[in-house]
Amino acid sequence: MDGDGDPESVSHPEEASPEEQPEEAGAEASAEEEQLREAEEEEEAEAVEYLAELPEPLLLRVLAELPATELVQACRLVCLRWKELVDGAPLWLLKCQQEGLVPEGSADEERDHWQQFYFLSKRRRNLLRNPCGEEDLEGWSDVEHGGDGWRVEELPGDNGVEFTQDDSVKKYFASSFEWCRKAQVIDLQAEGYWEELLDTTQPAIVVKDWYSGRTDAGSLYELTVRLLSENEDVLAEFATGQVAVPEDGSWMEISHTFIDYGPGVRFVRFEHGGQDSVYWKGWFGARVTNSSVWVEP
């Protein structure tokens with residue numbers, strides 16, 4: 001056939017080559033993604049504009065519902081107004097009240113740095129591991145086993161007294177007829193306390209320990225706590241020296257608070273120990289339990 005009837009002369013629409021098809025699909029997908037991104041940005045801008053028009057007391061309540069890390073790392077970068085609110089005391093006082101860290105109705109002027117108070121309060125905990133011997137000697141280092149060495153015993157123990165100050169304390173460490181010592185070193189930065197806070201605010205570091213003896217033997221106790229620099233230089237120290245423990249079995253607390261210790265503190269080294277004063281084989285030396293190190297708001 002010739003003319004229009006010739007199959008070879010009939011024109012057919014061109015098909016895209018395999019190489020061209022993915023490019024066209026990719027271009028369409030990119031265009032859709034761009035449209036979605038622009039729509040999201042527009043929604044975010046509208047939301048920010050809406051929040052910017054809120055009265056300050058209402059905006060503070062909205063911001064107070066957000067996680068603290070988002071407030072510091074993201075919200076304060078939105079605009080100057082938000083930065084001032086995040087850096088100001090009222091927002092953090094409100095967060096403290098909402099989370100039960102301070103009573104409702106606390107006055108703004110009672111504390112200058114509510115943001116620091118908030119972060120310190122959220123981190124507040126005993127930084128010593130295994131303070132009562134529930135995990136034997138786990139967490140303790142530089143352990144000296146004088147005489148028959150340390151032993152973990154159940155309260156009240158032989159010729160001892162119950163620990164009535166805290167019902168959760170069930171065990172204690174008993175020392176022997178020569179000095180038994182053990183220590184822990186706390187890395188404050190690893191525990192969440194940053195350099196600027198430690199160097200500028202210098203929050204109080206509170207150390208506590210409980211010790212007792214037996215009713216049938218005399219004993220000695222000692223505690224040494226040092227604040228160390230990054231190079232482990234001693235920047236502050238508290239030491240009891242050797243303390244004679246009364247032979248009545250009662251539990252006694254010793255406490256010390258480090259304040260105004262200067263910049264550079266990065267570690268806390270806690271060391272305590274005991275022995276008996278009659279040199280009897282066994283575990284007649286001082287007993288220790290419920291030791292603690294706290295960074296206070």
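Here the Cβ of each residue, glycine as well, is placed from N, Cα and C on the backbone.
None of the noted substitutions appears here; every position holds its original residue.
As annotated by Swiss-Prot, domain 'F-box' applies to 48-95, with the evidence given as sequence analysis.
Taken from Swiss-Prot, the feature domain 'FBA' covers 117-297.
Every protein chain considered, the tally of other Cβ atoms within 10 Å of the Cβ of Phe177 (mutagenesis position) stands at 21. Among the mutagenesis results in Swiss-Prot, Phe177 to Ala has the note: Abolishes binding of glycoprotein targets. The residue drawn here is the original one.
Under the heading carbohydrate binding site, Swiss-Prot lists Arg214, Thr215, Asp216, Tyr279, Trp280. Counting only same-chain residues six or more apart in sequence, the Cβ atoms lying under 8 angstroms from the Cβ of Trp280 (mutagenesis position) belong to Phe177, Ala217.
Secondary structure from DSSP puts Tyr279 (mutagenesis position) in coil. In Swiss-Prot, the entry for mutagenesis Tyr279 to Ala states: Abolishes binding of glycoprotein targets. The structure shown retains the original residue.
In Swiss-Prot, the entry for mutagenesis Trp280 to Ala states: Abolishes binding of glycoprotein targets. Strongly reduced ubiquitination of glycoprotein targets. The structure shown retains the original residue.
In sequence order, Gly147, Asp148, Phe177 constitute the residues six or more apart from Lys281 (mutagenesis position) in its chain with CB-CB distances below 8 Å. Record note (Swiss-Prot) on the mutagenesis of Lys281 to Ala: No effect on carbohydrate binding.
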Item to complete: Tell me the Cβ contacts of Asp216 (carbohydrate binding site) under 8 Å, same chain only and six or more apart in sequence, or just say none.
Response: Asn159, Glu247, Phe284
Worksheet item: How far apart, in Å, are the two Cα atoms that lie farthest from each other among Arg214, Thr215, Asp216, Tyr279, Trp280, the residues recorded as binding carbohydrate?
Response: 15
Practice prompt. Restricting to the domain 'FBA' (117-297), report the mean pLDDT as a whole number.
Written response: 96
Item to complete: Report the same-chain neighbours of Arg214 (carbohydrate binding site): residues 6+ apart in sequence with Cβ closer than 8 Å to its Cβ, ordered by sequence.
Response: Gly157, Asp158, Asn159, Gly160, Glu247, Gly249, Phe284, Arg287
Worksheet entry | Local Cβ density at Thr215 (carbohydrate binding site) - other Cβ atoms counted within 10 Å | 14
Fill in: Rounded inter-Cα distance in Å - Thr215 (carbohydrate binding site), Tyr279 (mutagenesis position)
15
